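Pulled from Swiss-Prot:
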MUTAGEN   His56 to Ala or Phe  Translocated into the host plant cell but loses the ability to trigger host cell death
MUTAGEN   Trp112 to Ala  Translocated into the host plant cell but loses the ability to trigger host cell death
MUTAGEN   Tyr158 to Ala or Phe  Translocated into the host plant cell but loses the ability to trigger host cell death
MUTAGEN   Trp169 to Ala  Not translocated into the host plant cell and loses the ability to trigger host cell death
Amino acid sequence: MLNRISSSSPTSYVSSGSSSAGINPSINVRPPRGGPVDTLVGAASDNNLVYIGDEHGKLFIPKLITESAAKLKNAGVDHLAVEFVKHSDGAAFREALSDGKSAVKHFLEASWGRHGDAWLDKVSEALCSAHRAGIYVSGIDRKMAIDQPKTPMQKILYMKKRLALNVAWDAAATREASAVCANKSIVWGGAGHFSNSKTDGPKDMRPGLVISFDLTGRGSSRINDADEHSHIVIAGEDN
């Protein structure tokens, strides 16, 4: 169980006084308590909008979503918006969801298979687990007319174009949440999209609590006082 992953290290209980200074009042930051599942569910309980910064290829994060799905639903989460699906492919994705994990994995493979079969399998399982728990799962990404980058300069330009998608992501997530009258939403996408988010949440997106990860296996879940890229760090070990 993921709640046990970092149990060998005591959870850090950090005063949120200095960390909370200047933070948008709609973002509620509390010291993590318990293991990774409890920390994620607690963040969702305290906030109407949570951003999960993914590290593509790392298995811990989709495994955490899978284990947390039922508890997230019980905490009031109605909507999971994900980078892994184009918003325009919503109908086809929902059909794949209804057909189960293998269909979802096949649906995602062309765009995300480069991050490894094991990771793709865990992401597919996480999306299906959320769906089975009664959480509405939607895609928020947009097609880009650009080839995969090869040179360092191409990679820089590619990332700039990717980060410019935050406006489109937010519009899609807002639209889908409104369609199902969601009270609480989680947006799950690449951590780079949620950088410099300490004050108001991610750039060009609605204010919300941002979660990042420490997957060294040596840390503990904590309020992020080290940088401006998230509010809470969930500790675990990728395996």
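Backbone N, Cα and C atoms are what each Cβ position is placed from, and that goes for glycine too.
Every position carries its original residue.
Fewest other C-beta atoms within 10 angstroms, among the mutagenesis positions Trp112, Tyr158, are seen around Tyr158. When the alpha carbons of His56 (mutagenesis position) and Trp169 (mutagenesis position) are compared, the span between them is 18 angstrom. In this structure the alpha carbons, written CA, of Trp169 (mutagenesis position) and Trp112 (mutagenesis position) are 18 Å apart. Here Trp112 (mutagenesis position) is positioned 16 angstrom away from Tyr158 (mutagenesis position), judged by their C-alpha atoms.
The Cβ neighbour count for Trp169 (mutagenesis position), using a 10 Å radius over every protein chain in view, is 22.
Note on His56 (mutagenesis position): other Cβ atoms within 10 Å of its Cβ, all shown chains, come to 17.
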